[in-house]
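Summarising the annotation, Swiss-Prot assigns domain 'KID' to 31-90 and lists sequence analysis as the type of evidence. Record note (Swiss-Prot) on the mutagenesis of S63 to A: Impaired CDK3-mediated phosphorylation and altered transactivation and transcriptional activities. According to Swiss-Prot, the domain 'bZIP' annotation covers 213-271, on the basis of sequence analysis.
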Amino acid sequence: MEDSHKSTTSETAPQPGSAVQGAHISHIAQQVSSLSESEESQDSSDSIGSSQKAHGILARRPSYRKILKDLSSEDTRGRKGDGENSGVSAAVTSMSVPTPIYQTSSGQYIAIAPNGALQLASPGTDGVQGLQTLTMTNSGSTQQGTTILQYAQTSDGQQILVPSNQVVVQTASGDMQTYQIRTTPSATSLPQTVVMTSPVTLTSQTTKTDDPQLKREIRLMKNREAARECRRKKKEYVKCLENRVAVLENQNKTLIEELKTLKDLYSNKSV
């Protein structure tokens, strides 16, 4: 009986080593579970932080609407700048151009106005005197071409500009009249864009020749021209004489040589 009771007690009584081992295993299991929970919480926090960071980056990026708005504002600003530049260029082109003034070889001044009028003036002691205006009118409002001007000389020696289709006629009184030559229009003819009013009387300022001072100046001018022509003819005559003298000298030399040869021949024959 005692033996059986000991065996049962030995079987039912707990062993101290197994209890310690079970407690250690449970402690390790708790540590593993706590580590897994901490890792899961860290992973969840990392995922939340990365999602928040991506959301912040997307929030900081400009939207397509904002980009389109910026581009449209820059386009309107560029158009405004172009409009201002065009306004400035239009203001610059609307400035008036000064009237050009030309001077001929005789000292006469010619001014071409913007409306096509020719203003003729001769220089004087007190400035420009004797202003004459020649009105130029367009024969066709839609035709455009080139106007050809030519010189015409008045009775007092002044030169004026008239179109190429004008004829200048001097009357017995000394006045100058210009007449226009009109041509029948055809398909091959050039358009006549500038026409001078016909007839236009150009009265000379110094038509009277009774002034003794003017007569004296004319006489002196003619004398100077005659003296210049006389000197030119004298120079030509002297040059011609010099050439003739040179030719005669050459002939004289040849004759002297022939004479010497004849003398030698005669002396030889006489011996």
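Note: Cβ is positioned from N, Cα and C throughout, glycine not excepted.
Substitutions noted, but not modelled.
Per-residue pLDDT, averaged over the domain 'bZIP' (213-271), rounds to 93.
Here the domain 'bZIP' (213-271) is broken down by DSSP into helix, strand and coil counts: 58 helix, 0 strand, 1 coil.
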